[in-house]
Amino acid sequence: MVLIRVLANLLILQLSYAQKSSELVVGGDECNINEHHSLVAIFNSTGFFCSGTLINQEWVVTAAHCDSKNFKMKFGAHSKKLLNEDEQIRNPKEKFICPNKKSNEILDKDIMLIKLDSPVSNSAHIAPLSLPSSPPSVGSVCRIMGWGSTTPIEVTYPDVPYCANINLLDDAECKPGYPELLPEYRTLCAGIVQGGKDTCGGDSGGPLICNEKLHGIVSYGGHPCGQSHKPGIYTNVFDYNDWIQSIIAGNTDATCLS
């Protein structure tokens with residue numbers, strides 16, 4: 001069984017996954033309050049349901065399947081109960097999804113750019129993360145973080161994001177667990193082969209950080225999370241660099257690689 005790593009607040013899907021909206025990274029530890037400056041909490045009236053990454057003062061990147069109505073974004077957040085003095089909240093001004101995305105295939109081009117209604121200011125807990133200038137190397141140690149599940153099945157509701165280190169794996173190590181994956185989906189495979197560390201429900205849209213660059217976006221994975229030979233699937237940000245830069249530059253008709 002596979003899991004899109006977001007809580008969709010809709011009808012049956014809401015009933016199926018509702019308990020996972022506030023869960024955290026499986027197999028990780030509480031993030032240091034000073035290590036997730038670019039992490040964005042995406043929330044609505046029901047709470048946090050996705051994450052994103054600040055890539056400059058006006059733009060956030062997240063997963064396309066995190067698109068929803070009436071959401072807001074919180075920057076500089078750590079604890080849900082204790083506010084940081086420099087937390088900032090913004091609304092989306094514009095949202096961009098690849099125009100050539102296959103709407104019936106969630107894994108296809110699972111990336112969304114969000115322009116904020118006003119820029120955020122850099123602060124002690126807010127700073128953008130750079131995009132990659134080259135593809136990541138297999139074997140790289142990468143960092144995951146988010147407000148998603150700390151347990152693969154049972155529900156836990158910690159108040160802070162969790163972080164973990166995982167490895168970037170060769171596609172051949174992913175294919176047996178995900179025969180539905182196609183090359184044109186432009187994804188990365190990352191995790192621990194023997195299992196135990198993984199992103200999970202509620203982590204969708206969050207970052208896969210390798211060499212201090214945003215290399216991946218949490219998209220998809222096995223259920224229960226953290227299974228052996230079922231690592232997480234991440235949108236490969238490097239393959240979308242040209243599209244991202246075109247949109248930011250004002251070419252809103254730009255298309256993504258097929």
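Placement of Cβ uses the backbone N, Cα and C atoms for every residue, glycine included.
So, quick note: what you're seeing has the original residues, none of the substitutions.
According to Swiss-Prot, the features are:
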- His65: active site, charge relay system (ACT_SITE)
- Asp110: active site, charge relay system (ACT_SITE)
- Ser204: active site, charge relay system (ACT_SITE)
- 25-249: domain 'Peptidase S1' (DOMAIN)
- Val60 to Ala: In albofibrase-2 (VARIANT)
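For Val60 (variant position), the same-chain residues that are 6 or more apart in sequence and have a Cβ closer than 8 Å to its Cβ are Val40, Gly52, Thr53, Leu54, Met73, Leu113, Ile114, Leu116. Recorded residues Ser204 (active site, charge relay system) and His65 (active site, charge relay system) have their alpha carbons 8 Å apart, per Cα-Cα distance.
Summed and averaged per residue, pLDDT over the domain 'Peptidase S1' (25-249) gives 93. Asp110 (active site, charge relay system): 28 other CB atoms within 10 A of its CB, across all protein chains.
On the backbone, the CA of Asp110 (active site, charge relay system) and the CA of His65 (active site, charge relay system) stand 7 Å apart.
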